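Enquirer: For reference, Swiss-Prot lists these features for the protein:
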{"type": "MUTAGEN", "residues": "Glu71 to Asn", "note": "Loss of transport activity"}
{"type": "MUTAGEN", "residues": "Glu71 to Gln", "note": "Loss of transport activity"}
{"type": "MUTAGEN", "residues": "Glu71 to Lys", "note": "Loss of expression in cell membrane"}
{"type": "MUTAGEN", "residues": "Glu71 to Asp", "note": "Partial loss of transport activity and increased sensitivity to blocking by the magnesium ion"}
{"type": "MUTAGEN", "residues": "Asp253 to Asn", "note": "No effect on transport activity"}
{"type": "MUTAGEN", "residues": "Glu274 to Gln", "note": "No effect on transport activity"}
Amino acid sequence: MADESLHTVPLEHNIDYHIVTLFERLEAMRKDSHGGGHGVNNRLSSTLQAPKRSMQAEIRTLEFWRSIISECLASFMYVFIVCGAAAGVGVGASVSSVLLATALASGLAMATLTQCFLHISGAHINPAVTLALCVVRSISPIRAAMYITAQCGGGIAGAALLYGVTVPGYQGNLQAAISHSAALAAWERFGVEFILTFLVVLCYFVSTDPMKKFMGNSAASIGCAYSACCFVSMPYLNPARSLGPSFVLNKWDSHWVYWFGPLVGGMASGLVYEYIFNSRNRNLRHNKGSIDNDSSSIHSEDELNYDMDMEKPNKYQQSQGTYPRGQSNGNGGGQAAGNGQHQAANMGQMPGVVANAGQGNYCQNLYTAPPLSSKYDQQQEPLYGGTRSLYCRSPTLTRSNLNRSQSVYAKSNTAINRDIVPRPGPLVPAQSLYPMRTQQQQQQQQQQQQQVAPAPQSSHLQNQNVQNQMQQRSESIYGMRGSMRGQQQPIQQQQQQQQQQQLQQQQPNMGVQQQQMQPPPQMMSDPQQQPQGFQPVYGTRTNPTPMDGNHKYDRRDPQQMYGVTGPRNRGQSAQSDDSSYGSYHGSAVTPPARHPSVEPSPPPPPMLMYAPPPQPNAAHPQPIRTQSERKVSAPVVVSQPAACAVTYTTSQGSAVTAQQQQQQQQQQQQQQQQQQQQMMMQQQQQHYGMLPLRPN
């Protein structure tokens, strides 16, 4: 394998990270369903529930501007109601009446406005609440700044409207402040604003928390908190409420106290609730820590097993050879033992077992291969070599592991074997789909050699049948005709012509008349048309032109391919069915004249196709077949362009003496021996167009 290195996946693209996030969100939804039985809690502000977005994208949203408008309108109504209640009591009213009117108006107004605008903007209606939410990162800084601006603007607008509609004699108590509060020092008033604002903001956080299980309505809780705090020396509790009357009446005495006290108290309340009293964050941190511990323990266990697997082959490599699982450096044993002790201590395991692993006394597990007891033992692969768990690293794959299960679409090794040079040796023909029974053909050949003809008139026909059967053995079932029918090697033509001349000289007294057309002299004498090299087995036959003299040979019937003449040609021959089996009839329109005095020329031998060489020896010869059986399995002989009509006539009535029969039998045996020798020479000269079989 070219590359066996392990690649780690980043945390953002790891499936474990997404699974943990999914479980966290499901837990939040479950807690929302359990604690959300009230309508106000289910309609929390989108500022607390919306996902984090960039400030530029947040400004472009409609929800952002709707929230700002709702905060401005709520602050306007709150300042107008609270300051109007204090001013309505009158200038000479008692302190208790002013305090009661202001506290009730503040609590009821805040409860009503919270119920109206909680699902839109969160119903802050107080810069201290907005700043506390910004500190704990519940809202963005740009939203907090816009909220505070809208709240201050709404407060100024409410105070201005109230100042305009108030009777001139009742404008003195417009600030809704008790007269004795002026006797207190600045730091005393700062402490009162800090403590009371801390309580109000804490009540807001608890009431609007969707994870908190409580009894009652969030709007009522917030209103009660404002009312209770207003009964204590009537503080402002809201910088926007102090800014509006001060701006309209132009009274700025110790105005910084009413800004810094509520803002600092609100920020302190938000931080305390977020990091101390917020159950959601505590559960989230606890779950995240437990998940990290579990994953770290799983990682440590897998790394421990992996390091042990990497270490053990390194020990046995020194004495028993290499190990196919992986490689490690020289310090792998010490590091694995040290890491194993540390990780085992974190997981609560026995460090002694892991420490002994570096010394060889380790515990066998399912994923490791047992050590080799001797050099004769074969190396065994682990029972399961895949990924052991969701969090562990896969072991280094080897070629042996890949050979276990190969896919259907596995890459073949044809490209590898393509460049391999075949081994030297004898050429072995490829095995055909249909088996070529060479042994049976050899047995038939031996039987035909031992067969003796009963009558002299059929001796030449029997020799022709032997040639046809020999031609059948030399042809393959996938054989095709060559591109030039009349081309053969000169040596084979000369040998076959000599054979035919000897046959004609040895049978001068037989009553057989043969007539054969001579081929054109240009085909026999032209050396360019004769093949000079190897003739391809799968050649394509070229169609002759109409002006060519060979076009008459292309009009043969399909029956003439097998050397059998049709019914229309049988009338021209006086032979029987058996004798006409081996006769060849040309495709000429007019039969040639018969001249017994002219010495016939030997016919061209049939073209030999590709075939495996027959074995010389046969164990069991088959029984002799008759002429009718040989007629059924008609041999296929490809006729040459120079072939012409040949007819044989036998004189069955002529008396033959026993001496002539013996001479003919001797001649036939000599001819058969010569034919066998010539066939062996031809087979040695044949070329095969097959490559040797490649080794697997």
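Cβ atoms are placed via backbone N, Cα and C, with glycine included.
Unsubstituted: the structure retains its original residues.
Describe the structural surroundings of these features, if you would.
Expert: Its Cβ placed at the centre, Glu71 (mutagenesis position) has 30 other Cβ atoms within 10 Å. DSSP assigns Glu71 (mutagenesis position) to a helix.
Counted within 10 Å of its Cβ, the other Cβ atoms near Glu274 (mutagenesis position) come to 18, all protein chains included.
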Enquirer: How many neighbouring Cβ atoms, not counting its own, are there within 10 Å of the Cβ of Asp253 (mutagenesis position)?
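Expert: Other Cβ atoms found within 10 Å: 8.
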